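Engineer: Let me begin by handing over the structure; questions about it come next.
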Amino acid sequence: MAELPVTELPGDALCSGRFTISTLMGGDEPPPAACDSSQPSHLTHGSTLYMRTFGYNTIDVVPAYEHYANSALPGEPRKVRPTLADLHSFLKQEGSHLHALAFDGRQGRELTDGLVEDETGTNSEKSPGEPVRFGWVKGVMIRCMLNIWGVILYLRLPWITAQAGIVLTWLIILLSVMVTSITGLSISAISTNGKVKSGGTYFLISRSLGPELGGSIGLIFAFANAVGVAMHTVGFAETVRDLLQEYGTPIVDPINDIRIIGVVTVTVLLAISLAGMEWESKAQVLFFLVIMVSFANYLVGTLIPASEDKASKGFYSYHGDIFVQNLVPDWRGIDGSFFGMFSIFFPSATGILAGANISGDLKDPAVAIPKGTLMAIFWTTISYLAISATIGSCVVRDASGDVNDTMTPGPGPCEGLACGYGWNFTECSQQRSCRYGLINYYQTMSMVSAFAPLITAGIFGATLSSALACLVSAAKVFQCLCEDQLYPLIGFFGKGYGKNREPVRGYLLAYAIAVAFIIIAELNTIAPIISNFFLCSYALINFSCFHASITNSPGWRPSFRYYSKWAALFGAVISVVIMFLLTWWAALIAIGVVLFLLLYVIYKKPEVNWGSSVQAGSYNLALSYSVGLNEVEDHIKNYRPQCLVLTGPPNFRPALVDFVSTFTQNLSLMICGHVLIGPGKQRVPELRLIASGHTKWLNKRKIKAFYSDVIAEDLRSGVQILMQASGLGRMKPNILVVGFKRNWQSAHPATVEDYIGVLHDAFDFNYGVCVMRMREGLNVSEALQTHTTPEALIQEEQASTIFQSEQGKKTIDIYWLFDDGGLTLLIPYLLHRKKRWGKCKIRVFVGGQINRMDEERKAIISLLSKFRLGFHEVHVLPDINQKPQAEHTKRFEDMIAPFRLNDGFKDEATVTEMRRDCPWKISDEEINKNRIKSLRQVRLSEILLDYSRDAALIILTLPIGRKGKCPSSLYMAWLETLSQDLRPPVLLIRGNQENVLTFYCQ
């Protein structure tokens, strides 16, 4: 714990207790009312510090709900725990800061306060302006049951029972329920893995799988619900139209009657929605009661003895032989098959997302969604099984409906179960002309019921409740999608109104879509696509649960435990299979739309971070493959140039970053290293902000690289840390890339000594080394500070982006003067594979003797062909060993003159002291020992000017200065001489003298 100094108390504040804890801020806290000797003085009510930290004098705090919530409670400032710096670093006596950390007038709201919601809070006393919130029964179970029940229950389930038989019908029901139950378990797991806000299915998928899949599903799910409003409304309108025609009172004509009734109905539903969720919920309860009454009416009807009219239509109340006959299938018609019946029934098992879609209007979504959804699935399944079994026990498959078809004495045979009940339907049964019976009459439930109009009312309730649920779901899901701004031009519809933040604009948009499809009246074509959109949602919900489980992320901790990742995977696969079983072409369209929207979001790359399981999966894959690389032994064929680039802040040297990323992009590792020089205590607070900003800059520039920074006392020690600690396992840098130090002649000699020391350290650590020089320089920050003219700034901008543009039909000149293992050849080969450098011609220059030029050229060409690099143009330099021109030699001598010791006539003690104080200076002995190397660099600079003045890039072997024998100033003079007069960028490369190229296949 971080201890606070105890301020002295005035004498009159002292009590008789043995221990006394003073207040943190002296007069800022109220003094104790009195000293009570019956308890230690540090337990008095005046010490709020005790309430927080068990009486210890510390700013550390106990666990509290508010420390983990995203926002504060309404009307109260947000509480935060002390930072690590507050606890660990030197404590400053800043009264306001300490008081904010330690003093809490609420006397320690601790972990038990987690019962209070942090944003949509549900306090025990409801405030006047508090939004309406629903429990699991009214908010989820009833809503899901109403959305699951539909016209198929009333008009198609008896027919499916007649076709498939009771046994296979139960199998169809249970298979459908298995899919929805697995999805319900997945929803329950996802919805209990953290606080769920508004947005329903879209929110669950997007926060689990990320914005890419979540955004695409959210958009099509909202659209599917909007069209679902039209589908259910048209179902209601068709029933009303049939009633009008039955009583001879049509409005206009059959098609326009549907349009008129549909538009009027959806307008009424819109008005209910706009009235608020409270009124919408009351309407749903009313519809639920109507359906319950219709069910009771049906069950009572099955118990009433059949009238003559009902008997003529095939109803004879419960009989065992009818039940036995209807156990087995009797396939008829085009759809007469198991999968045909399954495809017709399955949509009636969907609708389980209705409760989750209003997650923002639930009191406790984590409790309401699992309990309400699973209970809705259970009770609707019971209702389907019960209706299938009861109606299959009461009604025969074929009946004429003619009351005159009673049994009469005569020679004609009588076939079928009806014969045993005094009815002869043999003729219509043989001719397949029966109009009634379980397999022929869709209104069988109405016929069986005690009062047929109540079944019609049930159909009305089922269709209207489903339409209302779809209208609310479409608007709520779309509102959340708009707020996340994953797609353009939709933010207008995200605004909420009133205490419940009702999506009024979303309601109006869903209303417009519904009216459009009602007027089009071509729902038979669009309905299969909509069904597949819902199945896409089921598949992705199940996959979300599976993926979150399989990644083993510590953040996946659902409080609902009754799920299985393998069951979720099965649910995802079977949902896709069912899509194709229902309508294969609609499945292809649905998947195509999802992929299109997915690719759009991937292309746009929205700046959101929801901690998705995709991110966790990426980490798992990266970790698994990184560990797996440890088992792979190094091989020349698998060599990759993995670069540690000393960029400092990457945006200071954009050209260097661009150049290296050209040959490492999608190929190998690139780390941008940054050494922050200074005392660690002062620089540590900068690290996190600096790293985040530079990583964003790399991402914005589309550079696939890592950023790594260290704090060190000087550059050299910092780079040593980077070279030893950067990377992971086999993914460690093997090349150090640095920019050329242009100001070496005017800079402090110690910095030059550090710079050359970095190169020596790289060779000691078995790194290859690349030194990059551009005539304009690499550090744009210097240019921004020194240049003031617009022309100069434009030139710097062009130089900083030179490697982002195509290099044209110039040349890449490689001076492969010394064999370093092949790195000098490999890097230009990798560059040439990129589009920007693909048009450049590569020329290879090697040293040689004038009398053996052809032989040496052929030998190098043969070697290059074995390397399969595609380099065919080779030039031998026979004059490389000639003496340089005198003027160039003189310029080199003038360059090193300020750095010479001139120790020829000085005593040994003086020379030793000078060398100790100025190790970068060059003695006369070192001049003489390195004279041949120095002249070689001068001569090579002349050759570079002769051959490569107009090249796009010059690559040559980096000379090596022996440690202790070549002072830093002399080595810098070599590099300066090689590159100072060249217009093209120059890259000096020296590998670690190990092979990186091979012509063997193993």
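Glycine too: its Cβ is placed from the backbone N, Cα and C atoms.
As listed in Swiss-Prot for this protein:
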- Leu146, Trp149, Ala462, Ser465, Ser466: Na(+) binding site (BINDING)
- Gly351, Ile352, Leu353, Tyr538: chloride binding site (BINDING)
- Leu646, Arg653, Val675, Gly739, Leu778, Asn779: ATP binding site (BINDING)
- Thr53 to Ala: Reduced phosphorylation by OXSR1/OSR1 and STK39/SPAK; when associated with A-58 and A-71. Substantial reduction in MAPK1/3 (ERK1/2) phosphorylation in response to IL18, with or without IL12 (MUTAGEN)
- Thr58 to Ala: Reduced phosphorylation by OXSR1/OSR1 and STK39/SPAK; when associated with A-53 and A-71. No effect on MAPK1/3 (ERK1/2) phosphorylation in response to IL18, with or without IL12. Substantial reduction in MAPK1/3 (ERK1/2) phosphorylation in response to IL18, with or without IL12; when associated with A-53 and A-71 (MUTAGEN)
- Ser71 to Ala: Reduced phosphorylation by OXSR1/OSR1 and STK39/SPAK; when associated with A-53 and A-58. No effect on MAPK1/3 (ERK1/2) phosphorylation in response to IL18, with or without IL12. Substantial reduction in MAPK1/3 (ERK1/2) phosphorylation in response to IL18, with or without IL12; when associated with A-53 and A-58 (MUTAGEN)
- Arg156 to Gln: Knockin mice display typical Gitelman syndrome features, characterized by hypokalemia, hypomagnesemia and increased fractional excretion of K(+) and Mg(2+) with a normal blood pressure level; when associated with S-210 (MUTAGEN)
- Gly210 to Ser: Knockin mice display typical Gitelman syndrome features, characterized by hypokalemia, hypomagnesemia and increased fractional excretion of K(+) and Mg(2+) with a normal blood pressure level; when associated with Q-156 (MUTAGEN)
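So where do these features actually land, and what's packed around them?
Structural biologist: Secondary structure at Leu146 (Na(+) binding site), as computed by DSSP, is helix. Around Leu146 (Na(+) binding site), taking its Cβ as the centre, 25 other Cβ atoms fall within 10 Å, counting all chains.
Of all Cβ atoms in the shown protein chains, 27 besides its own fall within 10 Å of the Cβ of Tyr538 (chloride binding site).
The C-beta environment of Gly739 (ATP binding site), restricted to residues of the same chain at least 6 apart in sequence and closer than 8 Å, consists of Leu646, Arg653, Leu656, Val771, Met772, Arg773, Leu778, Asn779.
The secondary structure of Thr58 (mutagenesis position), as reduced to three states from DSSP, is extended strand.
Cβ neighbour count for Arg156 (mutagenesis position): 18 (other Cβ atoms within 10 Å of its Cβ, all protein chains included).
Cβ neighbours within 10 Å of Gly210 (mutagenesis position), excluding its own Cβ and spanning all shown chains: 23. Secondary structure from DSSP puts Gly210 (mutagenesis position) in coil.
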Engineer: Select the closest residue to Leu146 (Na(+) binding site) from the following recorded positions, measuring between CA atoms: Thr58, Ile352, Val675.
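Structural biologist: Looking at Cα distances from Leu146 (Na(+) binding site), the smallest one goes to Ile352.
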Engineer: From the binding-site residues Trp149, Ile352, Ser465, pick the residue whose C-alpha lies nearest to the C-alpha of Thr58 (mutagenesis position).
Structural biologist: Ile352
Engineer: What other residues of the same chain, not counting Gly351, Ile352, Leu353, Tyr538, have a CB atom within 8 A of the CB centroid of the chloride site?
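Structural biologist: Going along the sequence, the neighbours appear as Cys144, Asn147, Ile148, Thr180, Thr183, Gly184, Thr350, Ala354, Phe534, Ser537.
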Engineer: List the residues of the same chain that sit at least 6 positions away from Trp149 (Na(+) binding site) in sequence and have their Cβ under 8 Å from its Cβ, in sequence order, or write 'none'.
Structural biologist: Ile291, Ser348, Gly351, Thr380, Ser383, Ala462, Ser465, Ser466
Engineer: Measure from the CA atom of Ile352 (chloride binding site) to the CA atom of Val675 (ATP binding site) and give the result in Å, rounded to a whole number.
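Structural biologist: Computed Cα spacing between Val675 (ATP binding site) and Ile352 (chloride binding site) is 56 Å.
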Engineer: Measuring Cα to Cα, how far is Arg156 (mutagenesis position) from Ile352 (chloride binding site) in Å?
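Structural biologist: It is 20 Å, counting Cα to Cα.
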Engineer: Compute the mean position of the Cβ atoms of Leu146, Trp149, Ala462, Ser465, Ser466, which form the recorded Na(+) site, and then list in sequence order the other residues of that chain whose Cβ is within 8 Å of it.
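Structural biologist: Going along the sequence, the neighbours appear as Met145, Asn147, Ile148, Gly150, His232, Phe287, Ile291, Gly351, Gly461, Thr463, Leu464, Ala469.
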Engineer: Across all protein chains in the structure, which of the recorded positions Thr58, Ser465, Ser466, Asn779 has the highest Cβ count within 10 Å?
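Structural biologist: Most Cβ neighbours within 10 Å: Ser465.
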Engineer: In sequence order, which residues at least six apart in the same chain have a CB under 8 Å from the CB of Ile352 (chloride binding site)?
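Structural biologist: The answer is Cys144, Asn147, Ile148, Thr180, Thr183, Gly184, Ile187, Thr373, Ala376, Ile377.
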Engineer: Are there any residues in the same chain, six or more apart in sequence, whose C-beta is under 8 angstroms from the C-beta of Leu353 (chloride binding site), and if so which?
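Structural biologist: Correct list: Cys144, Ile187, Gly200, Thr201, Ser473, Phe534, Ser537.
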Engineer: With every protein chain in view, how many other Cβ atoms are within 10 Å of the Cβ of Gly351 (chloride binding site)?
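Structural biologist: The answer is 27 other Cβ atoms.
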